[in-house]
Amino acid sequence: MIKNNKRIKSTVCALSLVALTLGSAVSLACTRFVYLDPHNPDYPITARSMDWADDTETNLWIFPQELKRSGGAGQYSLEWTSKYGSVIASAFDGRKGMASTTDGVNEKGLAANVLWLAESEYPKTKPTAKKPGLSVAAWAQYVLDNFATVDEAVKSLQQEKFILVTKQVEGQKRLATLHLSLSDSSGDSAIIEYIDGKQVIHHSKNYQVMTNSPTFDQQLTLNAYWDQIGGNVMLPGTNRAADRFVRASFYVKNVNPNKLIPGVAEKGKIEKDKADLATAFSIIRNASVPYGYSLPDMPNIASTRWRTVVDHKSLQYFFESAVSPNIFWVDLKKINFAPRGGSAAKLDLGPNQSTIYSGQASGHFKPAQPFEFAGL
């Protein structure tokens, strides 16, 4: 199923959803958005935050072309060979059977992000030889390995060539339930969710923001309600996903760095690009949860551990840890993504992503064997 730019204007429905979301806890609080500066329209930027109660054990990886992959779904796993190289942020890659790709960008400028969605329900059909399985832990990587644009990825995903599978979160009585966002160098965007066992794709350049619960169609309803109020009058300010969605949506549409930096419009493309990067970082920080903040009765409201920003046109991947004084970045143009005989490269970020890097960090990656995706 695919939904394209459907506007929902029912205020009554929106008010009901506001009441519903105020009464529910968020399982995992992350935010993702695509910033499209109307004064710099050919320069899209994607930013995301990772909020989690414990150390996500995140590292950065360089994956080359022609890397053989298995989808982590047991006997009938989807198998493929990567067409494009990528730089990604992992989670739990030090734990056998737990690793995943949570965020990243490939050499063509396609970005992928997975965020928590408690309402996710994946197909109950078991993988077979004719229709193999793909673990949610490998979902983002599959897209980065195989596609150059959002449109190309969406057209392939619509064919449903695989069955998406999940497993219980280690030490918890719940399944890993995620949804996927995609964005590219044209500013195109897509949100892919599994609701009631069926794939739902929201594909439009207008779908710039994604958080967690509720489902994306309901987030659009909430946003329509707040649009009527107007962000200059009042914006919801809690750490809940619905509130972060509204705040991020307001700012990505209303910020104007040209007003803040004198003469930026006349200083040329480089200065405009710098201003847009600063804007993206400021918005994602606004949607972040302060480090060390938690609620005793709501353990799933968690601190922001790290943030990433993707410069799709310059092919730069920025990383900011909550416990490091520096932002650093990886310039994909400086990386040789040619096949490496099955090997990859890893940038060890240390416990709680506390290892300090500065500036362009591609030279600090060390050869490493790719991790295996968490699976059945």
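Cβ atoms are placed via backbone N, Cα and C, with glycine included.
If you look up Swiss-Prot, you'll see C30 marked as active site, nucleophile, on the strength of a curator's inference. When Cβ atoms from all protein chains are considered, those within 10 Å of C30 (active site, nucleophile) total 29, not counting its own. In three-state terms derived from DSSP, C30 (active site, nucleophile) belongs to neither a helical nor a strand segment and is classed as coil.
R48 to H appears in Swiss-Prot as a published mutagenesis result, with the remark: Retains 6% of wild-type activity. Taken residue by residue with DSSP, R48 (mutagenesis position) is part of a strand.
Quoted from Swiss-Prot, the note on the mutagenesis of D51 to N is: Retains 5.1% of wild-type activity.
As a published mutagenesis entry, W52 to I appears in Swiss-Prot alongside the note: Retains 0.9% of wild-type activity. Retains 0.02% of wild-type activity; when associated with N-116.
Among the mutagenesis experiments that Swiss-Prot reports, R244 to L is described with the note: Retains 7.4% of wild-type activity. If you draw a 10 Å sphere around the CB of R244 (mutagenesis position), it holds 27 other CB atoms from the protein chains shown.
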Rounded Cα-Cα span from C30 (active site, nucleophile) to R244 (mutagenesis position), Å: 9
If you count the other Cβ atoms within 10 Å of each Cβ, which of the mutagenesis positions R48, D51 comes out on top? D51
According to DSSP, which of helix, strand or coil covers R244 (mutagenesis position)? helix
